[in-house]
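Features reported for this protein in Swiss-Prot:
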{"type": "DOMAIN", "residues": "171-260", "note": "domain 'BRCT 1'"}
{"type": "DOMAIN", "residues": "266-354", "note": "domain 'BRCT 2'"}
{"type": "DOMAIN", "residues": "452-641", "note": "domain 'DH'"}
{"type": "DOMAIN", "residues": "675-794", "note": "domain 'PH'"}
{"type": "MUTAGEN", "residues": "Thr184 to Ala", "note": "Inhibits interaction with RACGAP1. Abolishes targeting to the central spindle"}
{"type": "MUTAGEN", "residues": "Lys226 to Ala", "note": "Inhibits interaction with RACGAP1. Abolishes targeting to the central spindle"}
{"type": "MUTAGEN", "residues": "Trp336 to Arg", "note": "Inhibits homodimerization. Increases binding with RhoA and GEF activity"}
{"type": "MUTAGEN", "residues": "Trp338 to Ala", "note": "2-fold increase in GEF activity"}
{"type": "MUTAGEN", "residues": "Thr373 to Ala", "note": "Does not inhibit its Rho exchange activity. Increases interaction with RACGAP1. Does not inhibit anchorage-independent growth and invasion in cancer cells"}
{"type": "MUTAGEN", "residues": "Arg488 to Cys", "note": "Partially releases inhibition"}
{"type": "MUTAGEN", "residues": "Arg570 to Asp", "note": "2-fold increase in GEF activity"}
{"type": "MUTAGEN", "residues": "Ala573 to Asp", "note": "2-fold increase in GEF activity"}
{"type": "MUTAGEN", "residues": "Pro601 to Ser", "note": "Complete loss of GEF activity and failure to support cytokinesis"}
{"type": "MUTAGEN", "residues": "Phe652 to Ala", "note": "No effect on GEF activity but severely decreases ECT2 activation by RHOA. Localizes correctly but fails to rescue the cytokinesis defect caused by knockdown of endogenous ECT2 in contrast to the wild-type protein which rescues this defect"}
{"type": "MUTAGEN", "residues": "Arg670 to Gln", "note": "Marked increase in GEF activity and rescues the cytokinesis defect caused by depletion of endogenous ECT2. When expressed in a cancer cell line, causes faster cell proliferation than the wild-type protein"}
{"type": "MUTAGEN", "residues": "Pro734 to Asp", "note": "More than 10-fold increase in GEF activity. Overexpression causes noticeable changes in interphase cell morphology such as cell rounding and formation of stress fibers, suggesting ectopic RhoA activation"}
{"type": "MUTAGEN", "residues": "Cys796 to Lys", "note": "More than 10-fold increase in GEF activity. Overexpression causes noticeable changes in interphase cell morphology such as cell rounding and formation of stress fibers, suggesting ectopic RHOA activation"}
{"type": "MUTAGEN", "residues": "Thr846 to Ala", "note": "Diminishes its phosphorylation status"}
Amino acid sequence: MAENSVLTSTTGRTSLADSSIFDSKVTEISKENLLIGSTSYVEEEMPQIETRVILVQEAGKQEELIKALKTIKIMEVPVIKIKESCPGKSDEKLIKSVINMDIKVGFVKMESVEEFEGLDSPEFENVFVVTDFQDSVFNDLYKADCRVIGPPVVLNCSQKGEPLPFSCRPLYCTSMMNLVLCFTGFRKKEELVRLVTLVHHMGGVIRKDFNSKVTHLVANCTQGEKFRVAVSLGTPIMKPEWIYKAWERRNEQDFYAAVDDFRNEFKVPPFQDCILSFLGFSDEEKTNMEEMTEMQGGKYLPLGDERCTHLVVEENIVKDLPFEPSKKLYVVKQEWFWGSIQMDARAGETMYLYEKANTPELKKSVSMLSLNTPNSNRKRRRLKETLAQLSRETDVSPFPPRKRPSAEHSLSIGSLLDISNTPESSINYGDTPKSCTKSSKSSTPVPSKQSARWQVAKELYQTESNYVNILATIIQLFQVPLEEEGQRGGPILAPEEIKTIFGSIPDIFDVHTKIKDDLEDLIVNWDESKSIGDIFLKYSKDLVKTYPPFVNFFEMSKETIIKCEKQKPRFHAFLKINQAKPECGRQSLVELLIRPVQRLPSVALLLNDLKKHTADENPDKSTLEKAIGSLKEVMTHINEDKRKTEAQKQIFDVVYEVDGCPANLLSSHRSLVQRVETISLGEHPCDRGEQVTLFLFNDCLEIARKRHKVIGTFRSPHGQTRPPASLKHIHLMPLSQIKKVLDIRETEDCHNAFALLVRPPTEQANVLLSFQMTSDELPKENWLKMLCRHVANTICKADAENLIYTADPESFEVNTKDMDSTLSRASRAIKKTSKKVTRAFSFSKTPKRALRRALMTSHGSVEGRSPSSNDKHVMSRLSSTSSLAGIPSPSLVSLPSFFERRSHTLSRSTTHLI
């Protein structure tokens, strides 16, 4: 191919390019400097050549490979067009390009290089497919400068419908295609050459110098300029094992080395090659940081060990080092430690070096505060100026004093309405109001005589301003950075986790910013007749909208923070970094997020205090009462919504526990009343002896049986695993379908039994469902009363007691004898197996005559009574029980096919449940 024929024309010359022309020294990367050209000029000027694919040795025996080659009709061919710049001048311009050409010869099989002729013939463009890039055949082809590809390239092109690619180097697979790598820290040339070769075989590109085009840095150490630049640019820094493991998976289709799940296993951890020690931390914090050090690839040693590379210092506590550090030891602040974990790379130490807190001016000022009383006016004046300077330099934090952890845990959201009228119980905020959104319009004017009403109004404004600052801190320091795109090391939290944590905080911030601005206008232009109550009435609807969603889900927000902090080290580091900032007042995110929970009761206290100091003739007196009422209404909504939220959570638990539970069980008006564990005593709603769970809701009854075989765990897209569903849905029954509740008398053969007489709307007969309660926690009498009360509420009847009837077990052929015996369990298992075979032809026996006799005979053992009445015979029993029969049909209790199936399609009558 070195002496390819050239066709000359007046416009230029075109040559089939020798692969050597596209050597790495010329093009650096295979396709970056190539233009995908059209074949228009080639058809006119290119000599006719023949493209062909040659399967070498084992490649010719792979049926999958041969089948894939038959679907590929095109390959890329490199060409060089030689174009003269001007006629008569010797200057020539080389235009390199890659064109697509048809594969005229499908494929040729070859056993050895020697037997194949025409390797260098200009009449052919040959592509050799080799299965092993380590054997002698590959080496011979490589030395002959032939185009060599691996089977994965062919399979990939066939799958995607792409032409066979051109590469100036042997290309086994495309698992590193479009990746640009740079290496640092390698001292053994042989290892570096091996890694570079593998990258080229997988389609990757190598850069000697680090620049913005480099996608990955492969590092053998954590020092050097390339490492620091990669950290600053957020470029992933990888171990050499990443390349080796990717090469091991070279034959896998659809594998790509840059996929996060694979790549993250081989990222250089932040503390690789680092040995840390810690100073100034509590035992608990130190233990936590030592565990994080090992987790992030580092080691730790006791303080003062000469082998340590870094000393991490708690700069807020440590004022002086206990020893003189060596020149090789980095003494850094704790922010370096947490920052490295957050960015998932070792941060530069120079930005976080620990320095002693030297404040000579302050020391000089404080030194003047001696025990000796100044004897001159000059000393007194200097002392006064020093104290004034200290007071000006002291930044009063807008945050209240930090509470004990026990105080936080003792807070109950449900106690929001428990508002004391003592102003001493309100939080003592700082005296200097600050605003994160804008500065105050003017300094607060002080009336000549400060009234108590003005003092309380000023405190209300100050606390509101501080509260807005706290909300702004939450948003600016926590929420906004977490939501930013292009975070170094990838997103710290998933979007749904961020939404769960912060909820409606931005909406709360917007409302209170407006309230603060209105209060500021009122304070600046103070007048006793100005109405403060109008401000809160103005935004009462906004408060109702924004607060309940956040306060009701605060516990969920708190749990999400704790869970993510344990599972995600970068999030833990992010919280630690921000907690150390002065804006947070050394408080955690959970402690800051609890402020909205506390704010409304605090405002109500101040408004109550303001009302006390407002004259009766002042119009704001009545307005304040309305404002306090509106705040209580908001807190009432919070408590009601909290109860609704808990009720909805219970329904969700039922849905997850019951496999196949209908979706229409979820409804805003529905709540779970009681759960009862029972055993089925009849053939319906499931086989006798089956464990059945009844979920009583305020308007329906969910019937579920215990699963015979537990299904696999449910895994959400976010990796959280739910317990497997332990129950199987049978039927969701509206309470309106329950016509009577039968209290079965206690006998030797029947204990704790009851029955339900139901009328499905799609059937012409009543159905008897009998159960035995298995738990003694809830007495049967209480359960039946509860059930009848909700049935009566559903059908809009006041006489719930009339729904209960007492009956003898013999009348309905109900007994609980031997329910748990081995023989009974074996019998049920045999019966269940036989039903699977003959279900289509089986006709279950029914207690037809027994139930007819119990319901239709004028004298029997059934006595209609209320739960509170004494048992006695009722002579007019036929008339009293006629409602049980419904339709006087001989097939009154024929068991319908409605309960023959183990799961049912919802009937039309259940649509009202939605």
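Along the chain as shown, residues are numbered 1 onward.
Glycine too: its Cβ is placed from the backbone N, Cα and C atoms.
Modelled residues match the original; the substitutions are not represented.
When each of 266-354, 452-641, 675-794 is checked for Cβ pairs under 8 Å to the domain 'BRCT 1' (171-260), 266-354 comes out on top.
Counting only same-chain residues six or more apart in sequence, the Cβ atoms lying under 8 angstroms from the Cβ of Thr184 (mutagenesis position) belong to Phe210, Leu217, Val218, Ala219, Asn220, Cys221, Gly224, Lys226, Phe227. Reduced to three states, the DSSP call for Cys796 (mutagenesis position) is coil. If you compare Cα positions, Cys796 (mutagenesis position) sits closest to Pro601 out of the mutagenesis positions Trp338, Arg488, Arg570, Pro601. For Phe652 (mutagenesis position), the nearest of the mutagenesis positions Trp336, Arg570, Pro734 in terms of C-alpha separation is Pro734. DSSP assigns Arg488 (mutagenesis position) to coil in the three-state reduction, placing it in neither a helix nor a strand. Of the listed mutagenesis positions, namely Lys226, Arg488, Arg570, Arg670, the sparsest CB environment within 10 A is found at Arg488.
In this view, Trp338 (mutagenesis position) is surrounded by 25 other Cβ atoms within 10 Å of its Cβ, with every protein chain counted. For Ala573 (mutagenesis position), other Cβ atoms within 10 Å of its Cβ number 24. For Trp336 (mutagenesis position) paired with Ala573 (mutagenesis position), the C-alpha to C-alpha distance reads 10 Å. Taken residue by residue with DSSP, Arg670 (mutagenesis position) is part of neither helix nor strand, so it is coil. Arg570 (mutagenesis position) has Trp338 as its nearest neighbour among the mutagenesis positions Trp338, Arg488, Arg670, Pro734, going by CA to CA distance. Of all the mutagenesis positions given, namely Trp336, Phe652, the one with the smallest number of surrounding CB atoms inside 10 A is Phe652. In this structure, the CA atom of Trp338 (mutagenesis position) is 36 Å away from the CA atom of Pro601 (mutagenesis position).
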